[in-house]
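Remarks on the structure that follows.
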Amino acid sequence: MNIKKEFIKVISMSCLVTAITLSGPVFIPLVQGAGGHGDVGMHVKEKEKNKDENKRKDEERNKTQEEHLKEIMKHIVKIEVKGEEAVKKEAAEKLLEKVPSDVLEMYKAIGGKIYIVDGDITKHISLEALSEDKKKIKDIYGKDALLHEHYVYAKEGYEPVLVIQSSEDYVENTEKALNVYYEIGKILSRDILSKINQPYQKFLDVLNTIKNASDSDGQDLLFTNQLKEHPTDFSVEFLEQNSNEVQEVFAKAFAYYIEPQHRDVLQLYAPEAFNYMDKFNEQEINLSLEELKDQRMLARYEKWEKIKQHYQHWSDSLSEEGRGLLKKLQIPIEPKKDDIIHSLSQEEKELLKRIQIDSSDFLSTEEKEFLKKLQIDIRDSLSEEEKELLNRIQVDSSNPLSEKEKEFLKKLKLDIQPYDINQRLQDTGGLIDSPSINLDVRKQYKRDIQNIDALLHQSIGSTLYNKIYLYENMNINNLTATLGADLVDSTDNTKINRGIFNEFKKNFKYSISSNYMIVDINERPALDNERLKWRIQLSPDTRAGYLENGKLILQRNIGLEIKDVQIIKQSEKEYIRIDAKVVPKSKIDTKIQEAQLNINQEWNKALGLPKYTKLITFNVHNRYASNIVESAYLILNEWKNNIQSDLIKKVTNYLVDGNGRFVFTDITLPNIAEQYTHQDEIYEQVHSKGLYVPESRSILLHGPSKGVELRNDSEGFIHEFGHAVDDYAGYLLDKNQSDLVTNSKKFIDIFKEEGSNLTSYGRTNEAEFFAEAFRLMHSTDHAERLKVQKNAPKTFQFINDQIKFIINS
């Protein structure tokens, strides 16, 4: 029997009296204050005597239930409706008042929220990140609908969300009310009851009774096509394997039972389902709620205590040395002035007294301040005459540093770095042996890391891993400096920029942690600069250790699959929620290797290189790993689209002939193998965003980040390719000498004349000026191309001459 909606309406209205009598609070047996069934004559005097008392108790009970409902709704229902829309808001609220308070209490217990909003529900923050597939929905009748035209949606997840459009229609339009209850039924079956043990055991008899009925009315009302077509009786195993189908039936039955003018339809066509809902009483819901609380460890204290208990023996067995090591991991050790001064030779001390630190272009502000403090301490040993002499020397800050002074400050720069294990692991991608730090300190890092690895021997275990989520708040810039400044809305810092967020999310598929993650057992409020809120599910074999104050330290070198990225709102401020699951790092490494193989095959073909040439390398080890890989495609396409193909092929072949690479990485550039042969400028390159290494003929690009004057990583890559053009042009001029063309007298003279006419970074030296001019000449912005021709015409002509020379060689 194919039940039409119109028919349901007629039946519903014809049974309106019945419906009204059945529309009291559901699942909760109410005391009937006046009269009842049975032998009235025998008890009429007693009942009349107690009538007032029963009525009073009844009113008190209903009042208690109403207060309980209001208290729950205060916690889970958020009204986001303008003042003039109050009538629409109230209509939606009245729908929720018909839902049993115990159902809403279970929803509250799992962290669920209900939002009543104006207009298009897809514009709500919780639904903005939905995929296009999930925006195609079906209503309770199986009719297709587009979410932006619909009025209610239940979003599943660890903390489910129900979004309801405010509308007066719910008062008269019972179908709209029915669909709201249908979505609530989905939450009840999918997000709550499915989490308890044997959730469908009692529902099995209901389904089989409907299936074996003499007519198909109950199936037509509630069953999905798959359930209708199932040839035999349903078993528990079948229901467990087809839980979505069962949840659909439950949600429909719930909706028909709750909506007053449709309740009689359920009783008429599927009486077994009606009786099931009718008996789904307060006691059963309470049992479900208790089981749910126990299984999900909803109490924050209980969750904390269980983890502490799991790691109690581990904590008790820690030696003082082990505790000190974990403290060292959490709190970087700042350098001590006295230790640094003591390590200096007398000659170095004399040099430090006279160096004009402000004129150093490779020291950070913090480093300059620290070195000035060293100078002050050393000056105490000067005579008054020497101090006066030193003051006169330092008045003129325009004097450049001598080469000797530069080399000394480069050495000293390493000595003033904090001893920070996690930062070191992040900078190197866990490759501790890279030579970007002096040997003694490197050995200390290796010892400490090996000892911490040994401490973290206990896994989280199968009893805990699937029941807990761990949390980490993160500064956006620690993940992506490119988008970090733009992700927060510039007009309202409580909001996230939607356009930038979509770009941020698009390439975020997997992650790697090469250092030790320190995570919170329970989510904590974010600091001002923490706008990323990670929620991480562990694997049972994740090794961890318990720290004080509700934190765990996780092993290094783990993989993370990104399950969802969405904007959430907490305390009137928007954050980005990243849901991730711990997986073996090897699984993520395989994804990266497959992507590297694919991109090399594509570009080898495009550039006419041998099939198995390994031109492109992904040296990726950190938390925004997938973005490095995905962005490489965009960077290379923009490079190809903005530079002459003949020039690209000629220069790329030159690089390949020298075993050169295009290295896309998220670790600092001095730690890249292709850079090891080029260590004389290692100190300046710690924070470099890009680098061309003539010795290895390789372009290194650090991301996700951008330089001071670069709009994106593509411009950085074109700048570095400009250095490769400089190198190849010099090689063609004299293959024996193989010097940069920018070292020619002709270009040195051009630099003296035009070197200050383009960008501040271009003023650094001849090579950087050439690369900056090359970048501007191949910009997607026509105005920047003209800028070189107008402001540096000789440079423009010189570079064009080199391009023609290379192409025709």
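Glycine is treated like the rest: Cβ placed from N, Cα and C.
The domain 'ATLF-like 1' annotation in Swiss-Prot covers 70-282, and the record cites sequence analysis as its basis.
Listed in Swiss-Prot as a mutagenesis experiment, Ile76 to Ala is described as follows: Does not affect translocation into host cytoplasm. Around Ile76 (mutagenesis position), taking its Cβ as the centre, 18 other Cβ atoms fall within 10 Å, counting all chains.
Experimental mutagenesis is annotated in Swiss-Prot for Ile184 to Ala, with the remark: Loss of ability to bind to PA. DSSP gives Ile184 (mutagenesis position) a helix state. Sequence-distant neighbours of Ile184 (mutagenesis position) (same chain, 6+ apart, CB under 8 A from its CB) are Val99, Val103, Ala154, Leu162, Phe254, Ala255, Ile258.
Its own atom aside, the Cβ of Gly185 (mutagenesis position) has 26 Cβ atoms within 10 angstroms in the protein chains shown. Here Swiss-Prot notes a mutagenesis experiment, Gly185 to Ala, with the remark: No effect on PA-binding ability.
Counted within 10 Å of its Cβ, the other Cβ atoms near Asp220 (mutagenesis position) come to 14, all protein chains included. According to Swiss-Prot, the mutagenesis experiment Asp220 to Ala carries this note: Loss of ability to bind to PA and loss of toxicity.
Every protein chain shown contributes to the tally, and the Cβ of Phe223 (mutagenesis position) ends up with 21 other Cβ atoms within 10 Å. The annotation that Swiss-Prot gives for the mutagenesis experiment Phe223 to Ala reads: Loss of ability to bind to PA and non-toxic.
Among the natural variants in Swiss-Prot, Ala299 to Ser has the note: In strain: Sterne. The residue drawn here is the original one.
The domain 'ATLF-like 2' annotation in Swiss-Prot covers 609-804 and rests on sequence analysis.
The Zn(2+) binding site annotation in Swiss-Prot covers His719, His723, Tyr761, Glu768. His723 (Zn(2+) binding site) carries a helical DSSP state (H, G or I).
Under mutagenesis, Swiss-Prot gives Glu720 to Cys or Asp with this note: Loss of activity. No effect on zinc binding.
Taken from Swiss-Prot, the feature active site, proton acceptor applies to Glu720, supported by experimental evidence. All chains included, 23 other C-beta atoms sit within 10 angstroms of the C-beta of Glu720 (mutagenesis position).
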Taking the recorded Zn(2+) site as His719, His723, Tyr761, Glu768, identify the other residues of that chain whose CB atom sits within 8 Å of the mean position of the site's CB atoms, giving them in sequence order.
Glu720, Gly722, Gly762, Thr764, Ala767, Phe769, Phe770, Ala771, Glu772, Arg775
Closest to His719 (Zn(2+) binding site): which of the mutagenesis positions Ile76, Gly185, Asp220, Phe223, going by Cα position?
Ile76
Cα of Phe223 (mutagenesis position) to Cα of Tyr761 (Zn(2+) binding site): how many Å, rounded?
69
Just name the most isolated of the binding-site residues His719, His723, Tyr761, going by other Cβ atoms within 10 Å of its Cβ.
Tyr761
Do any residues at least six apart in sequence from Glu768 (Zn(2+) binding site), in the same chain, have a Cβ closer than 8 Å to its Cβ, and if so which, in order?
Tyr761, Gly762
Cα distance (Å, whole number) from Ile76 (mutagenesis position) to His723 (Zn(2+) binding site):
59
Using DSSP and three states only, what is Phe223 (mutagenesis position)?
coil
Across the domain 'ATLF-like 1' (70-282), average pLDDT on the 0 to 100 scale:
86
Any idea what the Cα distance is from Ile76 (mutagenesis position) over to Asp220 (mutagenesis position), rounded to a whole Å?
34
